[in-house]
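Enquirer: If you scroll down you'll find the structure; I have some questions about it.
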Amino acid sequence: MEPFKYICHYWGKSSKSLTKGNDIHLLIYHCLDVAAVADCWWDQSVVLQNTFCRNEMLSKQRVKAWLLFFIALHDIGKFDIRFQYKSAESWLKLNPATPSLNGPSTQMCRKFNHGAAGLYWFNQDSLSEQSLGDFFSFFDAAPHPYESWFPWVEAVTGHHGFILHSQDQDKSRWEMPASLASYAAQDKQAREEWISVLEALFLTPAGLSINDIPPDCSSLLAGFCSLADWLGSWTTTNTFLFNEDAPSDINALRTYFQDRQQDASRVLELSGLVSNKRCYEGVHALLDNGYQPRQLQVLVDALPVAPGLTVIEAPTGSGKTETALAYAWKLIDQQIADSVIFALPTQATANAMLTRMEASASHLFSSPNLILAHGNSRFNHLFQSIKSRAITEQGQEEAWVQCCQWLSQSNKKVFLGQIGVCTIDQVLISVLPVKHRFIRGLGIGRSVLIVDEVHAYDTYMNGLLEAVLKAQADVGGSVILLSATLPMKQKQKLLDTYGLHTDPVENNSAYPLINWRGVNGAQRFDLLAHPEQLPPRFSIQPEPICLADMLPDLTMLERMIAAANAGAQVCLICNLVDVAQVCYQRLKELNNTQVDIDLFHARFTLNDRREKENRVISNFGKNGKRNVGRILVATQVVEQSLDVDFDWLITQHCPADLLFQRLGRLHRHHRKYRPAGFEIPVATILLPDGEGYGRHEHIYSNVRVMWRTQQHIEELNGASLFFPDAYRQWLDSIYDDAEMDEPEWVGNGMDKFESAECEKRFKARKVLQWAEEYSLQDNDETILAVTRDGEMSLPLLPYVQTSSGKQLLDGQVYEDLSHEQQYEALALNRVNVPFTWKRSFSEVVDEDGLLWLEGKQNLDGWVWQGNSIVITYTGDEGMTRVIPANPK
């Protein structure tokens, strides 16, 4: 066969750092390196095969042929002199006969995007009047739907972060200047030659040609191609070595591609993307020694072995996590998924889940990569320990939970290991306008996505979550949603995202309950056939007390101190940080007996919050120190997934579903001994003494739900509240859309609430549309901005100006730190406060979204004096805002 005329004159990778060997890697070799990774990964994952072959009549062999063909075209935009002159030395080395021609300017090369240009050139070449023999001859035949190629080309050329669509592209931006016409002609011939070569390499052996119509393009292709490109660029001393020697013919290229399979297998192993799965052994394998499956756990083996959406409703502490994990294990064992992703509402709950998953990971995989992803995961000591273990003990028996360094380099890669634990916003990014969102989409698509505390999300976030569920359904993925209970309307909306059937959910009063919906139908599972596994019926004694602004009065505070003196573990849950701080201060003033009092909320630095969280778990956890009485004043941070246990709970009024979450921390664990007077679980609920809920409506704006919850509490009239009965009886009626007799102020409040909800739904739809048009940077500030409607916080950096520079709260001087240390110091010393505080400051936010606030250090801590407010910070109380009686 004749040597190649054009394609061997283009470089794909260039490096001056290699100490030996070539410093140029031919473009055609790089493209085949990437295709080799895709080929090897395909062979190792039945899940990926089934995903790409979903709803296709073509054989897997032919789908794979098209897949490799298009992936090898991912860098077609590099067949362009404007890219080649990014390393003019490399170009001239490969083209010694053309050094005298004037090349493109440095500025032109710097602005050149080979991904976007690749899509442009594919579009232009396809419309060209010049014929490319078999390849573009089909463009002359009007009936041929050549548009079927564009989704594939758009996906693979978008591998650097954002998928462009041909019809939306500014084509004038990529037109070749007339001064480069001679180069343009050669570039076009090279692209045509490369397409013909790829046809011979991949399509012809599968009985296909470029005149055939490819299958529908999977939404996972962009992520798959991007990952293959990352790994195919992983040049080491023994993988994907640079090579600038031109192949003699097509057979030499075929041999090169086959030889790269070993390199591909090696980098896949190094990356941590693949792992050996362990055979499913049942839910009992995940339980501690001596424990047997209970409640819904006994139903796992009966659940469908098929992709679907599963909604698990069960009481707090009933083993929902193990139920979900066992079902995920079962699906992985049957090659319906490759991995597991746990998404939780907060960083604290994600940290707690990481601890639980470390013990379970080795049951599912022989060498699992366990990854934690949220804005502060790099400061989680357990996660850092797991990462270090992978380095120091790789290959040894005790290294049974690994954390591949490559996977842990960024949050987006959490979705590529075997078990990922993250905050929910990391999942929502997969459908939002953020760079490389399709990497997250690929990871989710090949995983069982488990979303915990699904009741905790507002309308905006639920709108985004529904988009994630629909995307998962489109690729045949699986999702498990966990909640103590869900209102019927919300459950219906979630289930309707999956499959073609949208039959109404039967109003089944059974509890606990599993609803499953797949492509071909729906099933429901309960414990009616296993009455011995029904959760034990228990009661809580509500004690409603009406107080101004729902604030504990002197009598209540004194009762709390007396209870702690009697040995009780007492918790007061406040709806607002400011309220919690005031209550804490008043308790400290009244505490003459030195009862241990803690304050826990979200307005601490990361270091202080971590210390507070550990102290709370140590004192009030399952194995906490219960030798003396204590008091914890907290906000909502204790109501979600933290395993804490109190003898007496006092809580400000809140919606019923969240109230039940809080009550789940009361007598959470069976104990032989409770202090005298606290043998029966009593929950004191602070209600308003008049109409309306005041500032609490800023947090819980559904006034109707708040009012109906209050009515249910008051209607008990001293009777006990029985669980699990209340989950269904209360929530279904409280969240019922049907109107009932209610005061005028409730109706007025609902008008405002429904207007705000409508705006949130609109924002969710709008931001989902933006995902097709824009690409924002993948950083913490962007993630917060697009995933949490109206909840954007303001990161404050308190400091004291010294002669050496800015001294941060932990005592470090910012200017004395290295760049890496500065980055870490900013994360550890900032405090997130409500964004509304910004109007009190004249200081401006810097380019990283931080507001530096210069204050002074006194004996009590850091203090800043403004015109109308005083802000202080101590490790004990966190950041407080005080409005003086006589402001400046």
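Using N, Cα and C of the backbone, Cβ positions are placed for all residues, glycine too.
For reference, Swiss-Prot lists these features for the protein:
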BINDING   ALA314, PRO315, THR316, GLY317, SER318, GLY319, LYS320, THR321  ATP binding site
DOMAIN    20-231  domain 'HD Cas3-type'
DOMAIN    301-504  domain 'Helicase ATP-binding'
DOMAIN    556-735  domain 'Helicase C-terminal'
MUTAGEN   HIS74 to Ala  Loss of CRISPR immunity to lambda DNA and of CRISPR-mediated plasmid curing
MUTAGEN   HIS74 to Gly  75% R-loop formation
MUTAGEN   ASP75 to Gly  10% R-loop formation
MUTAGEN   LYS320 to Leu  Double R-loop formation. 2-4 fold decreased ATPase. No effect on R-loop formation; when associated with L-78
MUTAGEN   LYS320 to Asn  Loss of CRISPR immunity to lambda DNA and of CRISPR-mediated plasmid curing. Nicks target plasmid DNA but does not degrade it
Enquirer: Measure from the CA atom of LYS320 (mutagenesis position) to the CA atom of ALA314 (ATP binding site) and give the result in Å, rounded to a whole number.
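Expert: Distance between the two Cα atoms comes out at 7 Å.
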Enquirer: How big is the Cα-to-Cα gap, in Å, between HIS74 (mutagenesis position) and THR321 (ATP binding site)?
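Expert: The Cα atom of HIS74 (mutagenesis position) is 41 Å away from the Cα atom of THR321 (ATP binding site).
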Enquirer: Taking all residues of the domain 'HD Cas3-type' (20-231) together, what is their mean pLDDT?
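Expert: That stretch averages a pLDDT of 83.
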Enquirer: Would you kindly give the Cα-Cα distance separating ASP75 (mutagenesis position) and LYS320 (mutagenesis position), rounded to the nearest Å?
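Expert: Just about 46 Å between their Cα atoms.
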Enquirer: Determine the minimum-neighbour residue: among PRO315, GLY317, GLY319, listed as binding-site residues, which Cβ has the fewest other Cβ atoms within 10 angstroms?
Expert: GLY317
Enquirer: For GLY319 (ATP binding site) and ASP75 (mutagenesis position), determine the Cα separation and express it in whole Å.
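Expert: The Cα atom of GLY319 (ATP binding site) is 49 Å away from the Cα atom of ASP75 (mutagenesis position).
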Enquirer: With every protein chain in view, what's the tally of Cβ atoms within 10 Å of the Cβ of LYS320 (mutagenesis position), excluding that atom itself?
Expert: 23
Enquirer: By CA-CA distance, flag whichever of PRO315, THR316, GLY317, SER318, THR321 among the binding-site residues is nearest to ASP75 (mutagenesis position).
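Expert: Checking each of PRO315, THR316, GLY317, SER318, THR321 against ASP75 (mutagenesis position), the shortest Cα distance is to THR321.
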Enquirer: List every residue in the same chain as SER318 (ATP binding site), at least 6 positions away in sequence, whose Cβ is under 8 Å from its Cβ.
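Expert: Residues satisfying the criterion: ARG294, GLN295, LEU296, PRO512, PRO535.
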Enquirer: When you measure from the Cβ of THR321 (ATP binding site), which residues in the chain that are at least 6 apart have a Cβ under 8 Å away?
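Expert: Sequence-distant Cβ neighbours: MET353, ARG356, ASP452, LEU482.
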Enquirer: Relative to the Cβ of THR316 (ATP binding site), which residues of the same chain, six or more apart in sequence, are found under 8 Å away?
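Expert: Those within reach of THR316 (ATP binding site), by Cβ under 8 Å and sequence separation of 6 or more, are ALA484, PHE660, GLN661, GLY664, ARG668.
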